Amino acid sequence: MASFKGFSVNTVPVSKAKRDISSLAATPGIRSQPFTPSVDMSQSREFLTKAIEQGSMSIPYQHVNVPKVDRKVVSLVVRPFSSGAFSISGVISPAHAYLLDCLPQLEQAMAFVASPESFQASDVAKRFAIKPGMSLQDAITAFINFVSAMLKMTVTRQNFDVIVAEIERLASTSVSVRTEEAKVADEELMLFGLDHRGPQQLDISNAKGIMKAADIQATHDVHLAPGVGNIDPEIYNEGRFMFMQHKPLAADQSYFTLETADYFKIYPTYDEHDSRMADQKQSGLILCTKDEVLAEQTIFKLDAPDDKTVHLLDRDDDHVVARFTKVFIEDVAPGHHAAQRSGQRSVLDDLYANTQVVSITSAALKWVVKHGVSDGIVNRKNVKVCVGFDPLYTLSTHNGVSLCALLMDEKLSVLNSACRMTLRSLMKTGRDADAHRAFQRVLSQGYASLMCYYHPSRKLAYGEVLFLERSSDMVDGIKLQLDASRQCHECPVLQQKVVELEKQIIMQKSIQSDPTPMALQPLLSQLRELSSEVTRLQMELSRTQSLNAQLEADAKSAQACSLDMYLRHHTCINGHTKEDELLDAVRVAPDVRKEIMEKRGEVRRGWCERISKEAAAKCQTVIDDLTQMNGKQAREITELRESAENYEKQIAELVGTITQNQMTYQQELQALVAKNVELDTMNQRQAKSLRITPSLLSATPIDSVDGAADLIDFSVPTDEL
């Protein structure tokens, strides 16, 4: 299985709708069966969408086998107006699960759809008529197609009651004679072999056939394929045809904007600003055969990085102008054909679910036709099919366009019976050789001169400028016959006669085919009136119930809504966890609570910043003053420290001086004491010699003088010798 690279995700597998089991069990005509929850692919879709928006070049794709869901079997009774009632049963798909809530209205609407004679004998009403033997899902599909074709509306739960009323109104205003437009549409189907009843040929050998052919040629309001939603079928099919030819801008851009945008993100496009081919990042999908040569179908260089990837390279600088994922039709078409018959999902369904624009080669188209597996390959409402992958190749050769258009009209089983010769003509192998020779003539004109054909505005007429000599793709003998019929001058008179005769025949047939006895006609009229009255009352009851439920829901949510409004506009900075619990207690929705708490957090941060700024502004002056004072004090402290150091030096000098003086003083004092002691000794001697009393002599104090004790005692006689 190849990996996709950048497919746009616009159409994804429909998620299974959840249903209330208890309400379904109480619905009449439903047998209860076990319910299995469905697989939700929303996460995969979100992943792919984000990756594509970010320009991712490698998005892994995984095939998911969605398990079958056991749904309830529903039985409905359809009561046509002109025949007996019959029942249909089956399961309702998840996409139409809302119909389970309005089964009575569905039965009434199916009664009208099962009675095509109520709508002017319209061919559209006959084509989508509900018939006995249908399954419930087929009947619902027929009903949806009927509403889309007749009312140009899409069936939804919201407008279902309006659709039923419109069907009733349309049926009540009908007449028994069908309009000329419906006749012409029916006859055109027979003329071109597209009628489901088998191949028929319009006889134009007489005047009546010529008149019918002229009417068919003059009519332009015939739609063979219904549109999607409210898109007009002609606009829808014209858009598909333009995409098939690589002319997306020729389609109505009010309906095909997304597909056109994806187209120019995938296929080679000329960038007028850079004057070169754009470097495409998004990858496309090619359905091709294993034996065909893709390089012969493009003017660019073809590079294959691996078996599943193809790059188209610019011939000037080899940059990538387009990227494609190659899928072989032999690998997916047979499995898709078998899955369609078994009601399962195929690999091709998963491929188509991840892209809006797909390329398929002419060889792949011929392969699916040859092997009888072409149904559902190109006729997909969610995918726009482009024949070929190089726009210039398709526009210049038209190879495969007619075959693809034919496969879009009908299933292969119908084409094999009604358009066998056309298929044989389109399947001829000589067409590929002719296309190859025509494309070689394109390449001979030079690469640079062909760049203008890839301009997004598509200003030039593509192949019309390149191939004025190219012959027509087919020869239509019917067109010649219709042109010849214009020369008939009696056509208006014959046409009027034919119309009158047909009206008479239809009136006679309607009288002869009426199986109802005349005695039962009044009762049948009363029954129809009562049925219409019952339908009207049921619709009024449904509207009343819906209105009542809406009023109750509004009353219950009024208080909560008012509280939500108050909380959203209330300014608060309380972001505590307990506050979230209180909001949950008053039943505020989780998303609203989250929004409120985030808003409060932002307000709180804003106020914190504001308060911080104001406080900082007020404190800045004080801080500056304190800083200045601190600097002044620091200078004073420095000066005091210097003064203290000077004082300490002076003190040390003074201490040294004092110490020196003390030492000098002590020495001098000792010398004086010693002298006095010597004098005392001499006085003692003289006193003795003079016989003076010794007590009258004063002695020198020796104890008060340090070092006096060590002095020589002169009182002791010394030996002078």
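Using N, Cα and C of the backbone, Cβ positions are placed for all residues, glycine too.
If you look for the noted substitutions, you won't find them, since the model keeps the original residues.
Record note (Swiss-Prot), mutagenesis Cys561 to Ser: Diffusely localized in the cytoplasm. The unchanged residue is displayed.
The annotation that Swiss-Prot gives for the mutagenesis experiment His569 to Gln reads: Diffusely localized in the cytoplasm. Taken residue by residue with DSSP, His569 (mutagenesis position) is part of a helix.
Recorded in Swiss-Prot as a mutagenesis result, His570 to Gln carries the remark: No effect on subcellular localization.
If you take the C-beta of Cys572 (mutagenesis position) and look for same-chain residues 6 or more apart in sequence within under 8 angstroms, you find Arg600, Val603. Cys572 to Ser appears in Swiss-Prot as a mutagenesis experiment; the accompanying note says: No effect on subcellular localization.
Annotation of the published mutagenesis His576 to Gln in Swiss-Prot: No effect on subcellular localization; the original residue is retained in the structure shown. Sequence-distant neighbours of His576 (mutagenesis position) (same chain, 6+ apart, CB under 8 A from its CB) do not exist here. His576 (mutagenesis position) falls within neither a helix nor a strand when secondary structure is assigned with DSSP, and so counts as coil.
One residue stands out among the mutagenesis positions His569, His570 for having the most other Cβ atoms within 10 Å of its Cβ: His570.
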